[in-house]
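Below is one structure, written out as structure tokens, with a few remarks after it.
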Amino acid sequence: MKTIVLLFVLALVFCTLEMGIVEAGFGCPFNQGQCHKHCQSIRRRGGYCDGFLKQRCVCYRK
């Protein structure tokens, strides 16, 4: 049971570290393509608008 909990916590931490959050908008909420292009410009795979009223640009890694 302890190993399952430990693996779950490690997976949760790993998934959290895989996302880079950009707070300044970068086109969100009206231009998700601009957010995606911004994320690619900082060597991420892409991005999308997220958060309250889609005002935050979230980048995902390669």
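From the backbone N, Cα and C atoms, a Cβ is placed for every residue, glycine too.
These features come from Swiss-Prot:
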MUTAGEN   Lys37 to Ala  Important decrease in ability to block Kv1.3/KCNA3 potassium channel
MUTAGEN   Arg43 to Ala  Important decrease in ability to block Kv1.3/KCNA3 potassium channel
MUTAGEN   Arg44 to Ala  Moderate decrease in abmility to block Kv1.3/KCNA3 potassium channel
MUTAGEN   Arg45 to Ala  Moderate decrease in ability to block Kv1.3/KCNA3 potassium channel
MUTAGEN   Arg61 to Ala  Moderate decrease in ability to block Kv1.3/KCNA3 potassium channel
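Summarising the environment of Lys37 (mutagenesis position), the number of other Cβ atoms within 10 Å of its Cβ, over all protein chains shown, is 14. The most crowded of the mutagenesis positions listed here (Arg43, Arg44, Arg45, Arg61) is Arg44, judged by how many other CB atoms sit within 10 Å of its own CB. In this structure, Lys37 (mutagenesis position) is part of a helix by DSSP.
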